[in-house]
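Notes to accompany the following structure.
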Amino acid sequence: MSSEPFKNVYLLPQTNQLLGLYTIIRNKNTTRPDFIFYSDRIIRLLVEEGLNHLPVQKQIVETDTNENFEGVSFMGKICGVSIVRAGESMEQGLRDCCRSVRIGKILIQRDEETALPKLFYEKLPEDISERYVFLLDPMLATGGSAIMATEVLIKRGVKPERIYFLNLICSKEGIEKYHAAFPEVRIVTGALDRGLDENKYLVPGLGDFGDRYYCV
């Protein structure tokens with residue numbers, strides 16, 4: 001279901017199961033193995049929800065009982081693009097759902113003094129303009145890195161309506177800023193936090209996702 005006030009923001013159903021998963025990964029005392037395990041579970045849910053929004057066409061197949069089944073098949077090709085480093089944690093979840101999926105990478109780092117993003121590196125599939133793109137980054141805080149990454153994709157010929165931005169936690173500020181720049185991009189998220197602190201980190205948040213996932 002789309003999350004108001006933006007039609008292209010989709011919040012996962014806030015079930016007890018999902019809230020339980022977030023309780024574990026937000027807990028500062030959670031061990032690294034548990035943080036990885038339960039984060040991966042949420043990532044899988046985000047990927048599955050993202051796949052639900054891809055266009056399909058009707059397809060009829062014959063079953064082993066010699067009967068026809070009317071189903072659907074996906075129209076087009078997809079790829080994942082992770083915003084390095086934290087976004088790489090979401091790549092396996094996409095691979096688990098989509099066999100032989102192609103993965104690109106964009107490295108954007110935040111200036112700790114200005115909190116502004118800076119592009120350092122990009123490696124994308126040559127035919128990315130022909131694909132639907134799952135942009136992967138666990139946290140949407142200020143929106144600066146996500147906006148820059150999306151600009152890179154658009155410059156490579158990807159249409160905004162073919163981009164699906166998947167993240168575990170986002171801020172209202174980040175959504176507003178990102179949506180103002182790219183209203184046609186779909187955002188699929190699992191949690192909406194109340195805001196940012198003086199260091200531009202999500203609150204209540206969970207700390208630095210990349211550090212906790214990769215144990216740095």
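Cβ from N, Cα, C; glycine included.
Now, the feature entries from Swiss-Prot:
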type: MUTAGEN; residues: ARG26 to Ser; note: In FUR1-8; causes resistance to 5-fluorouracil (5FU)
type: BINDING; residues: ARG32, ARG41, MET75, GLY76, LYS77, ILE78, ARG102, ARG131; note: GTP binding site
type: BINDING; residues: ARG85, ARG110, ASP137, PRO138, MET139, LEU140, ALA141, THR142, GLY143, GLY144, SER145, ASP208; note: 5-phospho-alpha-D-ribose 1-diphosphate binding site
type: MUTAGEN; residues: ARG99 to Ser; note: In FUR1-5; causes resistance to 5-fluorouracil (5FU)
type: MUTAGEN; residues: ILE106 to Asn; note: In FUR1-7; causes resistance to 5-fluorouracil (5FU)
type: MUTAGEN; residues: GLU173 to Gly; note: In FUR1-9; causes resistance to 5-fluorouracil (5FU)
type: BINDING; residues: TYR201; note: D-ribose 5-phosphate binding site
type: BINDING; residues: LEU202, GLY207, ASP208, PHE209; note: uracil binding site
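Feature annotations (Swiss-Prot) mapped to structure.
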residue	record	CB count, 10 Å
ARG85	5-phospho-alpha-D-ribose 1-diphosphate binding site	16
ARG102	GTP binding site	16
ILE106	mutagenesis position	24
ASP137	5-phospho-alpha-D-ribose 1-diphosphate binding site	27
MET139	5-phospho-alpha-D-ribose 1-diphosphate binding site	26
ALA141	5-phospho-alpha-D-ribose 1-diphosphate binding site	27
GLY143	5-phospho-alpha-D-ribose 1-diphosphate binding site	22
SER145	5-phospho-alpha-D-ribose 1-diphosphate binding site	25
ASP208	uracil binding site	13
PHE209	uracil binding site	23
Output field, uracil shell: CB within 8 Å of site CB centroid, site LEU202, GLY207, ASP208, PHE209 dropped: MET139, TYR201, GLY205, LEU206, GLY210, ASP211, ARG212
Which of MET75, ILE78, LEU202, the listed binding-site residues, has fewest other Cβ atoms within 10 Å: MET75
Candidate nearest ARG85 (5-phospho-alpha-D-ribose 1-diphosphate binding site) in space, where candidates are the binding-site residues MET75, LYS77, GLY207 and distance is Cα-Cα: GLY207
Max CA-CA distance, Å, over listed GTP-binding residues ARG32, ARG41, MET75, GLY76, LYS77, ILE78, ARG102, ARG131: 38
ARG26, ARG32, ALA141, GLY207, ASP208 screened against TYR201 (D-ribose 5-phosphate binding site), Cα within 10 Å - retained recorded positions: ALA141, GLY207, ASP208
Protein Cβ atoms within 10 Å of TYR201 (D-ribose 5-phosphate binding site), excluding its own: 17
